[in-house]
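Chemist: Take this structure, written in structure tokens, and hold onto it; I'll ask about it next.
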Amino acid sequence: MRGLPNFYHSYTFFFFFLLILFPAYSISANTLSASESLTISSNNTIVSPGNVFELGFFKPGLDSRWYLGIWYKAISKRTYVWVANRDTPLSSSIGTLKISDSNLVVLDQSDTPVWSTNLTGGDVRSPLVAELLDNGNFVLRDSKNSAPDGVLWQSFDFPTDTLLPEMKLGWDAKTGFNRFIRSWKSPDDPSSGDFSFKLETEGFPEIFLWNRESRMYRSGPWNGIRFSGVPEMQPFEYMVFNFTTSKEEVTYSFRITKSDVYSRLSISSSGLLQRFTWIETAQNWNQFWYAPKDQCDEYKECGVYGYCDSNTSPVCNCIKGFKPRNPQVWGLRDGSDGCVRKTLLSCGGGDGFVRLKKMKLPDTTTASVDRGIGVKECEQKCLRDCNCTAFANTDIRGSGSGCVTWTGELFDIRNYAKGGQDLYVRLAATDLEDKRNRSAKIIGSSIGVSVLLLLSFIIFFLWKRKQKRSILIETPIVDHQLRSRDLLMNEVVISSRRHISRENNTDDLELPLMEFEEVAMATNNFSNANKLGQGGFGIVYKGKLLDGQEMAVKRLSKTSVQGTDEFKNEVKLIARLQHINLVRLLACCVDAGEKMLIYEYLENLSLDSHLFDKSRNSKLNWQMRFDIINGIARGLLYLHQDSRFRIIHRDLKASNILLDKYMTPKISDFGMARIFGRDETEANTRKVVGTYGYMSPEYAMDGIFSMKSDVFSFGVLLLEIISSKRNKGFYNSDRDLNLLGCVWRNWKEGKGLEIIDPIITDSSSTFRQHEILRCIQIGLLCVQERAEDRPTMSLVILMLGSESTTIPQPKAPGYCLERSLLDTDSSSSKQRDDESWTVNQITVSVLDAR
């Protein structure tokens, strides 16, 4: 027994030795006391009780700057949800978090505070403690009071780019905070970016997505179930949404009812609002929802008194009783000028309301709310106010309750196929549907004659309407000229009028038809001074109408490889498509033996004119290129997934990407595009069309094309944007490889950055090495030889926009060393077993290269 004290003495000494040797374990699991500190060098962290979240220092990507932040510990992919010193990073690996003078502070190498909770005043008697809670909230509180009233400061009051469950977005009267989320500057730069998501408390509260000082997207007000502008926001088994409006707070939040489900709402550095859920089996974040989704989500897309409907073409429509403010511009598919009343209101003169169903309510920042009355009382209230222009229920649950009224103009309205709610817009008596019924009552004793006249009017009206819908402008048949009816196969209704009537069925489409003389005048008789470019199809000219409207005229040459079929195809497809990243077709011309397409004029012409011109590509810094990549990806996703049709472009290349004055990319040239059914995944053709260097192997060799063919072309384009080198015609003096081969070789050798355009590295303010390497990796994934290995465009966008998304390692690309075109009459070829064929060594029945 005499040796027992010596054993305990030795054990105690060993225990204290371990504490000295491993200081990382000197801090409690989820708290930091006033006597403790967190340092970068010790690699200490604080972990929430349920091991879901972790707080510590980190540096993103390959940067040398350090930040204090919170991330998910329970999942395999490092995902940051909060950053303390996002705009004041530590410049070296020396940094400390501690409690000092009743504040949490982050100190740099000289013990100078770079971040603090900035609490002032108050009588703090007991010691303070910092604690990381189970929900990811980092709090500073009284060490003797763990109740909510003991909290002096919390990270949930200062969000960065992520809204977590139980975190509140919006205004709190007690603290005076209006909490909002703001994007990172880039995927590997946590500093404050350009985009923010804020709750507007004025009028009928709603949330806006901002790009600096400009509104981009609006959620619509909360209608008791969901936001008016988010119809897909349905109740879920494990997710509960909450919107609170009271004197104490106006906030939005959500909570998760299952502890093993992780979800977050975040805003990407490119301005995309996204909800993610963690998929354990895939070990990845799944994009559950995102906004803006389409052109109709763009703020004020159709101006005042106009509404947007993605299922009509054009997407902009005037509310019943209104007409386009500028018919000519409206006819050219620019709805920003909005609409005006056909008949002015007459207060007390029989005004009424037209009921619009399944609508996103107009902007409500200046609207008035009365939650104590119903829809009938709301209607009377609006009628009594001569300035009232519309009303709706504030709560759509049950039979509806509450009242919101608008005075002044109505804007940012859209119609949904499902969801939305009823909106009642005030009209003059003469514009109401039941005007004929009221007239019949006034006639009284002459009802018989009135009915006869009324029936005659209806018959005449219907006859005129039928005539209007069936009219097609037919041009004389001169030589090989085709009638416009035959040309467009009755799928596009051609109108000679600039104003497009909205009386036609939404399945039809009216496209303005311009006369040859009008186009010739607009282009100064197709002068060389107006020439913008030239291709296998013909020449593109700049034109200007008498009202100053600029346009681009694509004039097909008589010998164009883009023949009548391609012309019809382009008109049918692009006339029905509406997206910010697709070029807009304004009109067409089939006259005097000519075929011409009239597009919106884009000031910065095509991407290739900037990318491959050394005198012009100097302004293409990395941020601009990254935005162009994202825009092209969104446009392609719209074609593949989000449009009314599933469309394969088949000719995606740099010269078919046009740039507007803001350098927003727009996909053009749909002459080779094909429509797929929703259940179709691929098709086969004996006529291979497209451009060498952009065609996928399976398409070039076997005529098989699918969405993955476009993905391949996108991958080539992405790598061209990064390198400013063409895939076709690329030459490397050391090895006879095309661009894809060069990128692949450098990637395997760990020299991925060597292919970057030096212009990018010179613009140090926007050069983000880690982000560029991710893009190169994504590009290589897109150009993999086997179509099934390539990602979908939805996954591409997810990988581009989310730093937390895992990117797999790419396999070898499908690329070529030389071109060998064989007899075009042959449909197959033989090769020896020892021959190594490449993508461009192909045999096809008919080959059209442009």
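Cβ atoms here come from the backbone N, Cα and C positions, even for glycine.
The noted changes are left out; the structure has the residues it started with.
Feature table excerpt (Swiss-Prot):
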type     : residues                                                                       : note
DOMAIN   : 31-153                                                                         : domain 'Bulb-type lectin'
VARIANT  : Ala34 to Thr                                                                   : In strain: cv. Bor-1, cv. Pu2-23, cv. Pu2-7, cv. Wa-1, cv. Wassilewskija
VARIANT  : Gly150 to Arg                                                                  : In strain: cv. Est-1, cv. Wassilewskija-2
VARIANT  : Ala173 to Gly                                                                  : In strain: cv. CIBC-5, cv. Ed-2, cv. HR-5, cv. Spr1-6, cv. Ull2-5
VARIANT  : Val240 to Ile                                                                  : In strain: cv. Ler-1, cv. Lp2-2, cv. Lp2-6, cv. Tamm-2, cv. Tamm-27
DOMAIN   : 292-328                                                                        : domain 'EGF-like'
VARIANT  : Val304 to Ile                                                                  : In strain: cv. Goettingen-7
VARIANT  : Ser346 to Thr                                                                  : In strain: cv. CIBC-5, cv. Ed-2, cv. HR-5, cv. Spr1-6, cv. Ull2-5
VARIANT  : Leu361 to Cys                                                                  : In strain: cv. Lz-0
VARIANT  : Thr366 to Arg                                                                  : In strain: cv. C24, cv. Mt-0
VARIANT  : Cys386 to Ser                                                                  : In strain: cv. Fab-2
BINDING  : Leu532, Gly533, Gln534, Gly535, Gly536, Phe537, Gly538, Ile539, Val540, Lys554 : ATP binding site
ACT_SITE : Asp651                                                                         : active site, proton acceptor
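Help me picture these features in the structure, burial and contacts included.
Modeler: Note on the domain 'Bulb-type lectin' (31-153): mean pLDDT across this stretch is 92.
A simple way to gauge crowding: the CB of Ala34 (variant position) has 14 other CB atoms within 10 angstroms, across all the protein chains here. In the three-state DSSP reading, Ala34 (variant position) counts as coil.
Secondary structure from DSSP puts Gly150 (variant position) in a helix. If you draw a 10 Å sphere around the CB of Gly150 (variant position), it holds 16 other CB atoms from the protein chains shown.
Close to Ala173 (variant position) in the fold, though at least 6 residues off in sequence, lie Lys247, Glu248, Glu249, each with a CB less than 8 Å from its CB.
Val240 (variant position) carries a strand DSSP state (E or B). Around Val240 (variant position), a 10 Å sphere centred on its CB holds 13 further CB atoms from the protein chains shown.
Val304 (variant position) falls within a strand when secondary structure is assigned with DSSP.
If you take the C-beta of Ser346 (variant position) and look for same-chain residues 6 or more apart in sequence within under 8 angstroms, you find Ala428, Ala429.
Note: Leu361 (variant position) has non-local neighbours Phe204, Gly220, Pro221, Asn223, Ser228, Gly229, Ala392, Val404, Ile413, Gln421, Leu423, i.e. same-chain residues 6+ apart with C-beta under 8 A of its own C-beta.
For Thr366 (variant position), the same-chain residues that are 6 or more apart in sequence and have a Cβ closer than 8 Å to its Cβ are Glu202, Gly203, Trp406, Thr407, Gly408.
Cβ neighbour count for Cys386 (variant position) (all protein chains, 10 Å cutoff from its Cβ): 13.
Counting only same-chain residues six or more apart in sequence, the Cβ atoms lying under 8 angstroms from the Cβ of Val540 (ATP binding site) belong to Lys531, Leu532, Gly533, Gln534, Ala552, Val553, Lys554, Arg555.
Taken residue by residue with DSSP, Asp651 (active site, proton acceptor) is part of neither helix nor strand, so it is coil.
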Chemist: Which number gives the other C-beta atoms within 10 angstroms of the C-beta of Gly538 (ATP binding site), all protein chains shown included?
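Modeler: Gly538 (ATP binding site) is surrounded by 21 other Cβ atoms within 10 Å.
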Chemist: Using a 10 angstroms cut-off on Cβ to Cβ distances, just flag whichever of Val304, Leu532 is the loneliest among these recorded positions.
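Modeler: Candidates: the recorded positions Val304, Leu532. Fewest Cβ atoms within 10 Å: Leu532.
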Chemist: Closest to Gly538 (ATP binding site): which of the recorded positions Ala34, Val240, Val304, Asp651, going by Cα position?
Modeler: Asp651
Chemist: Mind giving me a neighbour count for Asp651 (active site, proton acceptor)? Other Cβ atoms within 10 Å of its Cβ, every protein chain shown.
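Modeler: By my count, 22.
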Chemist: When the domain 'EGF-like' (292-328) is classified with DSSP, how many of its residues are helical, how many are strand and how many are coil?
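Modeler: Output for the domain 'EGF-like' (292-328) reads 5 helix, 10 strand, 22 coil.
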Chemist: Sort the variant positions Ala34, Gly150, Val240, Cys386 by C-alpha distance from Val304 (variant position) and give me just the closest.
Modeler: Cys386
Chemist: Quick check for the class: what is the C-alpha distance, in angstrom and rounded, between Ala34 (variant position) and Cys386 (variant position)?
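Modeler: Cα to Cα, Ala34 (variant position) and Cys386 (variant position) are separated by 64 Å.
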Chemist: Between Val240 (variant position) and Asp651 (active site, proton acceptor), how many Å separate their Cα atoms?
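Modeler: For Val240 (variant position) versus Asp651 (active site, proton acceptor), the Cα atoms are 45 Å apart.
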Chemist: Other than its own, how many Cβ atoms are within 10 Å of the Cβ belonging to Gln534 (ATP binding site)?
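Modeler: Counting Cβ neighbours of Gln534 (ATP binding site) within 10 Å gives 11.
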